[in-house]
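A.B. asks: Sequence annotations record features per position, and here Swiss-Prot assigns domain 'Protein kinase' to 312-593. Per Swiss-Prot, the feature ATP binding site maps to L318, G319, K320, G321, G322, Y323, G324, N325, V326, K340. Annotated active site, proton acceptor per Swiss-Prot: D435, in sequence order, evidence recorded as sequence analysis. While the structure shown retains the original residue, Swiss-Prot records the mutagenesis experiment T468 to A with this note: Impaired autophosphorylation. Mutagenesis annotation in Swiss-Prot: T469 to A, described as Enhanced kinase activation; the structure shown retains the original residue. For T474 to A, Swiss-Prot lists a mutagenesis experiment annotated as follows: Impaired autophosphorylation. Looking at Swiss-Prot, you'll find the mutagenesis T474 to D noted as follows: Constitutive activation.
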Amino acid sequence: MESTIVMMMMITRSFFCFLGFLCLLCSSVHGLLSPKGVNFEVQALMDIKASLHDPHGVLDNWDRDAVDPCSWTMVTCSSENFVIGLGTPSQNLSGTLSPSITNLTNLRIVLLQNNNIKGKIPAEIGRLTRLETLDLSDNFFHGEIPFSVGYLQSLQYLRLNNNSLSGVFPLSLSNMTQLAFLDLSYNNLSGPVPRFAAKTFSIVGNPLICPTGTEPDCNGTTLIPMSMNLNQTGVPLYAGGSRNHKMAIAVGSSVGTVSLIFIAVGLFLWWRQRHNQNTFFDVKDGNHHEEVSLGNLRRFGFRELQIATNNFSSKNLLGKGGYGNVYKGILGDSTVVAVKRLKDGGALGGEIQFQTEVEMISLAVHRNLLRLYGFCITQTEKLLVYPYMSNGSVASRMKAKPVLDWSIRKRIAIGAARGLVYLHEQCDPKIIHRDVKAANILLDDYCEAVVGDFGLAKLLDHQDSHVTTAVRGTVGHIAPEYLSTGQSSEKTDVFGFGILLLELVTGQRAFEFGKAANQKGVMLDWVKKIHQEKKLELLVDKELLKKKSYDEIELDEMVRVALLCTQYLPGHRPKMSEVVRMLEGDGLAEKWEASQRSDSVSKCSNRINELMSSSDRYSDLTDDSSLLVQAMELSGPR
């Protein structure tokens with residue numbers, strides 16, 4: 001009798017689950033059907049716009065009466081004219097995210113990071129089965145992470161960090177086999193942590209989580225291994241009779257025994273971590289040993305990197321820089337990486353100090369920053385391991401064929417600027433790059449800018465506005481105050497970024513700007529003179545000039561931003577967040593007008609000439625040469 005009742009209950013539940021599936025299917029089909037004259041992608045996008053507050057009007061050209069949304073800003077379409085990308089990062093948008101986003105059934109990329117969007121993440125988001133990238137970080141989303149996120153089986157990149165999300169980690173996240181990167185850091189999540197399939201993940205900044213799931217005050221679902229399958233009802237399945245009852249008891253006993261074994265192993269690992277003086281803990285993964293910290297920063301063995309790079313063969317050399325050489329490597333699991341072998345590895349401080357600094361750097365995670373994949377440390381060697389960027393650096397691509405078109409150059413400028421904004425204004429503690437140049441801006445598979453080589457940048461103390469140290473950088477990119485006093489600040493990077501913009505405009509290295517036109521004297525004065533005389537055709541890349549494939553207004557705006565960034569006095573230069581807005585067309589006119597009223601640039605031009613543009617002083621240096629000068633000791637404030 002009892003088994004019959006259980007069976008009836010299961011049949012009833014299965015029936016309702018089937019009805020729910022039919023409802024979901026019908027709603028999905030309804031999203032694909034459209035009455036005559038109605039484009040449901042347009043309808044969905046207009047619903048999204050209606051739920052958002054857009055102070056800068058970036059969505060103004062979204063028109064409800066339009067037939068095709070593919071020409072709208074922030075919208076990307078496929079060759080078949082389906083909307084596959086929605087990207088409105090760092091636009092100061094507020095409001096909520098409309099559930100209508102799920103009617104954009106072909107979406108592959110959603111980038112809404114660095115806004116002020118609040119409310120709950122729509123539970124319907126699990127219907128976007130083609131979604132590959134979802135970035136909702138740095139907003140004000142609250143509530144639980146929808147369980148349906150686990151249905152996104154095509155998702156490879158998921159960032160929900162820096163929100164106000166709460167509740168337990170959905171177990172469905174452990175089933176996302178395609179997920180390569182996951183960041184849930186700095187929320188209010190609680191309970192045990194599932195075993196993520198993502199190779200790289202971060203969960204720091206969630207004080208209520210239970211690392212092992214065995215803590216006595218841990219609330220939520222028990223941590224389970226990925227290989228264990230549970231029935232959807234959560235109750236044992238009886239086929240009837242005492243025999244099945246006994247079988248259930250046996251299975252229950254077995255599960256209980258396995259659970260005790262996992263608890264014992266967890267306690268052992270916890271004990272070993274507590275007794276390990278190292279700040280990292282050992283885990284096994286496949287056929288090799290590695291060490292990881294919270295967030296899955298991996299520690300490599302030196303032998304492993306030797307094998308990966310063919311003993312650091314010159315054939316694998318990708319580039320040389322001020323901090324060391326970079327080699328292409330292939331790991332045992334066929335992952336392609338870039339290995340930076342630091343100069344003077346044995347003299348970069350102790351092991352604990354180095355690991356602590358590396359762990360802090362690894363927390364700087366942003367779409368436009370080169371993610372630190374891992375590190376290696378021995379008594380004589382220190383190495384950093386990064387993802388391999390197949391498109392190389394901006395500097396190398398500027399010299400390659402086909403040349404970068406104007407739209408890509410502008411996208412590179414905005415992307416690099418956003419990466420620097422994160423380092424300066426959102427990273428804690430803040431990071432100064434100190435060597436911003438085209439060679440340190442890498443390009444991912446989609447030609448998006450990724451700022452690299454900030455791995456050993458000095459960290460800003462919260463109580464200091466500058467750092468005094470050895471002057472490191474590339475001639476032509478070094479701000480005058482940094483070169484003369486050794487004081488670096490965020491405005492030092494702003495200066496270097498201004499030079500980077502001119503590199504993008506001219507297609508030349510910093511010291512080549514005036515040589516083509518046989519110009520002598522101060523390079524920035526020459527650029528300013530050309531701009532005043534409205535002869536920007538003398539400045540623009542010859543390859544772009546031949547094809548006339550650039551926007552004259554946008555070119556003029558980029559040169560203006562470059563000149564604002566390279567003003568002599570650091571206090572007159574804009575912040576990087578202001579630079580981003582100006583590159584996007586917001587506030588440039590006001591900033592430019594204010595700079596023209598100031599005569600500080602003209603008063604200091606002679607000083608710039610002395611510090612930066614003496615051809616005799618730097619005759620033996622190229623753009624790839626790194627200048628290392630011991631900074632003068634400062635006796636006190638100046």
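Cβ from N, Cα, C; glycine included.
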A.B. asks: What is the interatomic distance between the Cα atoms of K320 (ATP binding site) and the residue listed as 'active site, proton acceptor', given in whole Å?
C.D. replies: 14
A.B. asks: So what's the average pLDDT for the domain 'Protein kinase' (312-593)?
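C.D. replies: So the average pLDDT across the domain 'Protein kinase' (312-593) works out to 83.
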A.B. asks: For a quick check of understanding: among the binding-site residues L318, V326, which residue's Cβ has the most other Cβ atoms within 10 Å?
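C.D. replies: That would be V326, with the highest Cβ count within 10 Å.
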A.B. asks: Record lists L318, G319, K320, G321, G322, Y323, G324, N325, V326, K340 as binding ATP; longest Cα-Cα distance in Å?
C.D. replies: 14
A.B. asks: When the Cα of D435 (active site, proton acceptor) is compared with the Cα of each of the binding-site residues L318, G322, G324, V326, which one is closest?
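C.D. replies: Considering only the listed binding-site residues, the nearest one is G322.
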A.B. asks: If you draw a 10 Å sphere on the Cβ of D435 (active site, proton acceptor), how many other Cβ atoms land inside?
C.D. replies: 23
A.B. asks: Which of the three DSSP-derived classes (helix, strand, coil) applies to the residue listed as 'active site, proton acceptor'?
C.D. replies: coil
